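**Student:** Below you will find the structure I want to go over with you.
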Amino acid sequence: MDTLRSISSELVRSSQLRWTLFSVIANMSLTLSIWIGVYNMEVNSELSKTYFLDPSFEQTTGNLLLDGFINGVGTILVLGCVSFIMLAFVLFDFRRIVKAWLTLSCLLILFGVSAQTLHDMFSQVFDQDDNNQYYMTIVLIVVPTVVYGFGGIYAFFSNSSLILHQIFVVTNCSLISVFYLRVFPSKTTWFVLWIVLFWDLFAVLAPMGPLKKVQEKASDYSKCVLNLIMFSANEKRLTAGSNQEETNEGEESTIRRTVKQTIEYYTKREAQDDEFYQKIRQRRAAINPDSVPTEHSPLVEAEPSPIELKEKNSTEELSDDESDTSETSSGSSNLSSSDSSTTVSTSDISTAEECDQKEWDDLVSNSLPNNDKRPATAADALNDGEVLRLGFGDFVFYSLLIGQAAASGCPFAVISAALGILFGLVVTLTVFSTEESTTPALPLPVICGTFCYFSSMFFWEQLYG
């Protein structure tokens, strides 16, 4: 009961979780619309018999389940080979090849798969033997494909709005799901789903798993690469205009964390500065005993402050190995001139409430180390525990399960499978997900969805024959 209460409270509290569930529902609904409305849940036998075994084809073992198992294993072997090839490119720093691969895959879906779907839809509406209707079909295919393709380019390859990127993620994953439903023979889909379940566990959790190793090299790539492979439910962008209070709380939390990090950094820096100044005093005393600083010396601070921003000067470049008198004298004079310069002190500030926003912005922008100002990488984005992310493959296989459930012709089974997927996803993201590690989002939803589907089918057949 405590677990259920925790799940329900997290579902109520997190707008990211609710938006992710809504996106999954939209993805499954769009897949069903195309799968049923355009293709009438029929497999493309011409394409399917080229690559798979089935009793209705010439190439078959004669056993439906054995054919499905062989097809499923073969599909995962191909997936594994592609994954390890990509892993090799990543490990050996073939960054251009990796980016080109991801880019071409995205463009193929935006222009190729979408155009094929539009062709299959409009060819059923218009008579292809009539020239006028044939030309109308071409126009209705080309124009939407160009608009959709270039819209997707803007969404995936530029700094577009997050909602636009999410829309194209949902539609692209639906197109891929329908393509798989059209290619896989009837029972092959179930074997593919269950075998890919174990593959996902290996790829994400095993030390030599492809996704595990790729994450270790994520710091070599810009965070923009994630736009091509992951769905992000960014709460700050998501709630724009709809939940301003929650957004402001998130911004305030970010400011407080930044302030805390800044205080810790300059507290450590002050200790290093004290040690440095002590060395300077010793040098002065060794060269000229009369130059030993007194209590009025600028080197002695009347009141120590936990945070103090000092301008860097050339004396910081002095080392213990420097013994030249002229260099020491130069360092002393530079230090004295530096001490007379303007110093920004924030010793009395410890929380965000004690100063205005502009003062903290200046503090953070001017005082953080250079390493904190580097461009954000994919590793930084993946390690951000405040953003909920799902891989494109998760959306694809959720919809693949729903499409296969719809092929049974039982609406009750489809709804049950969808509820099972959503329940498994909620449990995965609330109970098993942690900020320290990546949690596979495919196994539990597939298990719950499959269980709910077959259970509902069993009860449906018992009740209605």
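Backbone N, Cα and C atoms are what each Cβ position is placed from, and that goes for glycine too.
Swiss-Prot feature annotations, pasted as is:
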MUTAGEN   HIS165 to Tyr  In hc196; failed spermatocyte division in a zipt-7.1 mutant (ok971) background
MUTAGEN   SER177 to Phe  In HC78; induces an aberrant localization of tubulin in spermatids
ACT_SITE  ASP200  active site
ACT_SITE  ASP394  active site
MUTAGEN   PRO440 to Leu  In HC78; induces an aberrant localization of tubulin in spermatids
**Student:** CB neighbours of SER177 (mutagenesis position) within 10 A?
**Tutor:** 27
**Student:** How many other Cβ atoms sit within 10 Å of the Cβ of ASP394 (active site)?
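**Tutor:** 24, counting other Cβ atoms within 10 Å of ASP394 (active site).
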**Student:** For SER177 (mutagenesis position) and PRO440 (mutagenesis position), determine the Cα separation and express it in whole Å.
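**Tutor:** Computed Cα spacing between SER177 (mutagenesis position) and PRO440 (mutagenesis position) is 19 Å.
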**Student:** Taking the Cα atoms as reference points, how far is HIS165 (mutagenesis position) from PRO440 (mutagenesis position) in Å?
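**Tutor:** Cα-Cα, rounded: 22 Å.
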**Student:** List the Cα distance (Å, whole number) between PRO440 (mutagenesis position) and ASP394 (active site).
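**Tutor:** Cα-Cα distance, PRO440 (mutagenesis position) to ASP394 (active site): 9 Å.
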**Student:** Which residues, sitting 6 or more apart from ASP200 (active site) on the same chain, put a CB under 8 Å from its CB?
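**Tutor:** Result: GLY393, PRO440, LEU442, PRO443.
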